[in-house]
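All remarks here apply to the structure that follows.
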Amino acid sequence: MEAHQFIKAPGITTAIEQAALAAANSALANAVVVRPFLSHQQIEILINLMQPRQLVFRPEVFWNHPIQRVIHNELELYCRARSGRCLEIGAHPRSINDNPNVVHRCFLRPVGRDVQRWYTAPTRGPAANCRRSALRGLPAADRTYCLDGFSGCNFPAETGIALYSLHDMSPSDVAEAMFRHGMTRLYAALHLPPEVLLPPGTYRTASYLLIHDGRRVVVTYEGDTSAGYNHDVSNLRSWIRTTKVTGDHPLVIERVRAIGCHFVLLLTAAPEPSPMPYVPYPRSTEVYVRSIFGPGGTPSLFPTSCSTKSTFHAVPAHIWDRLMLFGATLDDQAFCCSRLMTYLRGISYKVTVGTLVANEGWNASEDALTAVITAAYLTICHQRYLRTQAISKGMRRLEREHAQKFITRLYSWLFEKSGRDYIPGRQLEFYAQCRRWLSAGFHLDPRVLVFDESAPCHCRTAIRKALSKFCCFMKWLGQECTCFLQPAEGAVGDQGHDNEAYEGSDVDPAESAISDISGSYVVPGTALQPLYQALDLPAEIVARAGRLTATVKVSQVDGRIDCETLLGNKTFRTSFVDGAVLETNGPERHNLSFDASQSTMAAGPFSLTYAASAAGLEVRYVAAGLDHRAVFAPGVSPRSAPGEVTAFCSALYRFNREAQRHSLIGNLWFHPEGLIGLFAPFSPGHVWESANPFCGESTLYTRTWSEVDAVSSPARPDLGFMSEPSIPSRAATPTLAAPLPPPAPDPSPPPSAPALAEPASGATAGAPAITHQTARHRRLLFTYPDGSKVFAGSLFESTCTWLVNASNVDHRPGGGLCHAFYQRYPASFDAASFVMRDGAAAYTLTPRPIIHAVAPDYRLEHNPKRLEAAYRETCSRLGTAAYPLLGTGIYQVPIGPSFDAWERNHRPGDELYLPELAARWFEANRPTRPTLTITEDVARTANLAIELDSATDVGRACAGCRVTPGVVQYQFTAGVPGSGKSRSITQADVDVVVVPTRELRNAWRRRGFAAFTPHTAARVTQGRRVVIDEAPSLPPHLLLLHMQRAATVHLLGDPNQIPAIDFEHAGLVPAIRPDLGPTSWWHVTHRWPADVCELIRGAYPMIQTTSRVLRSLFWGEPAVGQKLVFTQAAKPANPGSVTVHEAQGATYTETTIIATADARGLIQSSRAHAIVALTRHTEKCVIIDAPGLLREVGISDAIVNNFFLAGGEIGHQRPSVIPRGNPDANVDTLAAFPPSCQISAFHQLAEELGHRPVPVAAVLPPCPELEQGLLYLPQELTTCDSVVTFELTDIVHCRMAAPSQRKAVLSTLVGRYGGRTKLYNASHSDVRDSLARFIPAIGPVQVTTCELYELVEAMVEKGQDGSAVLELDLCNRDVSRITFFQKDCNKFTTGETIAHGKVGQGISAWSKTFCALFGPWFRAIEKAILALLPQGVFYGDAFDDTVFSAAVAAAKASMVFENDFSEFDSTQNNFSLGLECAIMEECGMPQWLIRLYHLIRSAWILQAPKESLRGFWKKHSGEPGTLLWNTVWNMAVITHCYDFRDFQVAAFKGDDSIVLCSEYRQSPGAAVLIAGCGLKLKVDFRPIGLYAGVVVAPGLGALPDVVRFAGRLTEKNWGPGPERAEQLRLAVSDFLRKLTNVAQMCVDVVSRVYGVSPGLVHNLIGMLQAVADGKAHFTESVKPVLDLTNSILCRVE
């Protein structure tokens, strides 16, 4: 039934209070700070004037005009923020030094009061020149100011501001002055009181006293201690009435800001001013009442500035309105003047009841009271007269109308029809009055005044107009017009070249001269010692640099500086251009910012300026707090000793490498010429020129190769250590040395080039004679089963057919091993002799077979795929090859990845040569062949099974065979079905093949192998080389028998397929089934079609297929090909069929899978049967699944059909799995925390947080009022009164709520999803542009079967199957059903745990059909977003915790900006949904799918077990893409609403977000978005923050939140079964694992962020240690449920 209208909301008061508190906090955060000391009356005036702005009073200064100055400062901030670089008119002297954005100031020569202002002006800075010129009558010292006034100056500027300096100029004068300046916009602050529109008099309002004598007006505010404003009345009236200026200098005047009668006018030059009527005083609080009897003679004994009394009196509007309402509604008999006087006296008293002002009152003079009573009485009398006359005349008119005859009525009907402009009663015209009549009124209300007047500019006089017409006439006659009256078009002043504020100037800006510093300079290292110390260089390098002197030759051309640095016997070249990339020793990138006109350079924290001087080149260095100047004399220095230079270079290289290994972010890579050079520490475009062509950049810091060394020590171990060369040197090509004799070829050389036809006979004719080397120093480390070997030693000792060189991309000579190859085989680098290329690798046969392989440069980018390809490209050959570890030298590829890549990509018989460092690594990580240990129990059970088997006819061959305890070594090649495991076996590798079935035996025998079934093979496997195919499906006792009897055993099979079945049900098979670990996995299948691969990718995550068949699975079609059934009982009903177990290992072109009802238990208990059935075909498979058995294990057509319907494609994408690792116990500080008492730890936690034991187990919160939607609930709301819990402590630190109660579900439904949604209709472009800071434009996204597999895998992991995925039929309710569940966990809090007034949390689950429809798209969009995230931005959980912690630790000088949304899901509306749809459209999602998503999200029904809610908008936590779109919306709000300074790291997950920066501020467009969407942001900015269960401490890292984790344990029920206690132990153990290395740091940081003692955190860690050891103590308690929902009323209908 519908009952939402009967639900009261006692909790609404709390919600209103919270909303009011949030509004107050927001207002205070944006309040105006009032600094002067004020009286109580001044405070009231200021509060009323500044409404609705919040004021914060911090009195600290005394001001002469406090009210005006506060208003002035506020309007000044507004004007300066919008004007930018501008011209200022009449600037106050005290503001000159504070506003550098002003390019010119116009002053008048000081007279009177202005002289006093100049005497108190600052005497330093720019104000000093202005002060000196103003007081001494001197001309302006520079062009930043003038003393000619605004109208007498012509300095060009596009924008100007005038703060209370235009009161003595009319709008027309200002328009002409703006034209002379070329100004298009002028912000003018003016004081325009409405009293200037009235006749002369003295007017007193609540804020000020105004004296008006008809010519001048003087205004003095309350509390002023000096004279007030004094302005010309006619000008003020012009500014109030004028909205535009016409003539030759047109402009429009718009009031853009007002505080009381202080206005900011925006004057904009416009060619055609349009009407702009405006109401100047809509918030006026005074009404001006006219005095009937004007004053006569002298008003007082003492003369004043005004010779007359006021003819109008300012009366509070509320007094006049109440008086008129009272008098107009009095009875005729009761109306009299005395009664009006009595009422006026009553409402003139101020009445206050407590803090409530019941009557504001009015403190009036006797003249004002007399005038008000007189005016009110006469006005009411006149109105009563009008009322009487109107009724009387109206009655007579009615009598005449109804007495008309037919002819008169017909005449009126024919000739007096009403038109469109007819208004009933308007044509009667009972009464008309004149403006000067007494009946015209006695008061003026400024609230209804409307002005729209235009003022003509003064340049168009009558004579000027006549002469202009005459000129035009002369032009018409063809005469030259010499009219001097025409205004100068485009007058922009005579000095526009040096004015940056004027953008429309036609004068080209003058370019500053660039000083030329070309020449030769001497750079001693001693001159740069302070810089070295600021760079934190080691003392050794500083000392060595101090002993060196360099000569730097500088050439400067077109903003580019080229330097040639001569340091000892080495020459370096650098090129300085703007934007040049600087080499770094970490992932951070630096670009050089170079401005030749300003002679500055900067990059990162380093900057310098240079200038030519008489003494040479003067350079100023700024780095790390250092400000150092050095002067380098011109000339040439003597050369430094080569040994000293080499030692310096080597020490510098070691320092760079050390910094590279230990730095997370990195710094500049310091080159020699970067430290001993003019522009230290920059060295862009670094090139070292060497006379030796073999000594490239890589040998700058190492020993240079020499021909003598190569000849005398051909087997030098370190020849193969360095893998890659760098950029080859620019030196000229020298004379080539004779190659050394290479090793002898293989006894059986390859007949042809690799993968090529037979080469020409002369291909190797030029090769020298090949002889064996006499000395062999290599050491064998390991031999693989395929014959491959790993050696420690030199590559050139190998006798393999091919040698592999670590080359560069251009295959040119370089350093390291490449240099050694060039010394021995220089002809091998001739590109013309390359016989083949495979990818980046090049093959050559001259002078011997060599492969030039190219590894990736890990200094630039980590590219594992390229590393794999580097080895794979060397396998297109015949014969064996000798490899180095590619990339582990100069390119800095780690040893492990390079070795693993070689293991996966080599051919049998190949050799790998390791240097000593890599050899030591290999010996520590030596691969071992797996072993199987047969225990006595296993042997005894296997022998029992053999005895039982030997008693049968099949197993007679096993009689007498026994399994003995021992260790068996084996090789197990596992792979996906159809991967070619069997085809990889050759007859030369095996003597006997053992297979489980006759079909497989026959297949092997057809290939020429001696194949046997398991039982008969017992006679022939003794001492033979045995291959066991489909090993996991062999009976385990026979498998153990053959493995133990064979000389070598090679297992083939798939661990995921059907294992051995215990047909006898004796229990022996599972008892002795061995645990075999594959030694290698093959993931490429040549059998499976693409859809099969994706459907069962959950069992084979890395599977790939070579099949070109995209879709092969079909439902509901006739049977084709081989029929497969699951049970023997189904075979008679399907003639020609075989069971899946019998078909294992077989391959068919077409198959039909028939699932019968008797196979339900088999399929549910063994998903392997379904996998085998699906993987037997190569082209087509028809599934006949009447009982729906395969659908129950996730195999159905609905998922596939919906996937292709949504635009999915078959293909491969990057998997969404993020690699994670467990931290090593390198600093095991957790071991110092012994287990502690659980009770004491929780009691100390309660004491610190202020929580106390509570007598209730749960709370039913009040149900809020349903504001939108329809609620349906059952007639009975039954609840339980108590709850039984197994708890760790009786003190709970979470918000308590009852998850299982019907009333709790009801309150959660209404509270979370029944509130009013604030809609916001606006364009998404601004928010999307802001979001582009974190998520750039995404572009089309491809949805592939990889995302479909991940979706199916996630469903299977959650225990779901495909039965809930239906065909997309929107008429079916099950397709679009959204179910709702109450969440059983609550949020940790340090505040109130019971009386929090918060409703529970819920989970809304979309239908599995919609999840399968949208899920792949959202996964693909998420991958695209992750690929585009900038450095330092972390999304959701898609990162390793150690990476995030390292990024936080690197941001040492940052603060933590932390935001927490309130009601994040509830406030999402049409705008956030529109942003989601806009991003979906940007990614290429089909339009019908976007519209369907918008429809589902905009109107929905949440279906709880017994309740339902029909609502609109909001966000549901269980819908697909919840984390994705919540995180995107969070990113959009944060980046649109806030600007961050020194941004370092940002992390977003759902509604949680942090940003590490030095400062933040709210962006200009934030208020519009926050107010439009009703967002509730709770921002905190502190040194340490909280985010997603971790404590974020800049400079230290992300640390586990011990207090929060321990607090959440107190709320859960850990019973009644032991499995809950085990879950607790595992969860605590996982959490403690994160504390392994940071436990002590957590104690210090977590205690600080929560404000608790470090001893508490220490005690909590000890308590968690005890729980992880299984020593947790649980207490069973029975507590009542606190029901606060008594206000829920239910009506039975």
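Quick reminder: no glycine exception, Cβ is built from N, Cα and C everywhere.
Listed in Swiss-Prot for this protein:
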- H671, E673, H686: Zn(2+) binding site (BINDING)
- 934-1082: domain '(+)RNA virus helicase ATP-binding' (DOMAIN)
- K981 to A: 70% loss of ATPase activity; complete loss of unwinding ability (MUTAGEN)
- 1083-1216: domain '(+)RNA virus helicase C-terminal' (DOMAIN)
- 1454-1565: domain 'RdRp catalytic' (DOMAIN)
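Shown here: features listed in Swiss-Prot, placed on the structure.
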{"residue": "H671", "record": "Zn(2+) binding site", "contacts (Cβ under 8 Å, 6+ apart)": "F572, E583, L652, S683, H686"}
{"residue": "E673", "record": "Zn(2+) binding site", "contacts (Cβ under 8 Å, 6+ apart)": "A550, V552, C563, T565, L567, F572, T574, S683, H686"}
{"residue": "K981", "record": "mutagenesis position", "contacts (Cβ under 8 Å, 6+ apart)": "T973, A974, G975, D1029, L1052, G1053, W1082"}
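Taking DSSP states H, G and I as helix and E and B as strand, the domain '(+)RNA virus helicase ATP-binding' (934-1082) has 52 helix, 28 strand, 69 coil. Neighbours of H686 (Zn(2+) binding site), defined as other CB atoms within 10 A of its CB across all chains, total 19.
Other than H671, E673, H686, the residues of this chain whose Cβ falls within 8 Å of the Cβ centroid of the Zn(2+) site are, in sequence order, T565, F572, T574, P672, G674, G677, S683, V687, W688. Each residue of the domain 'RdRp catalytic' (1454-1565) gets a DSSP state, and the totals for helix, strand and coil are 41 helix, 36 strand, 35 coil.
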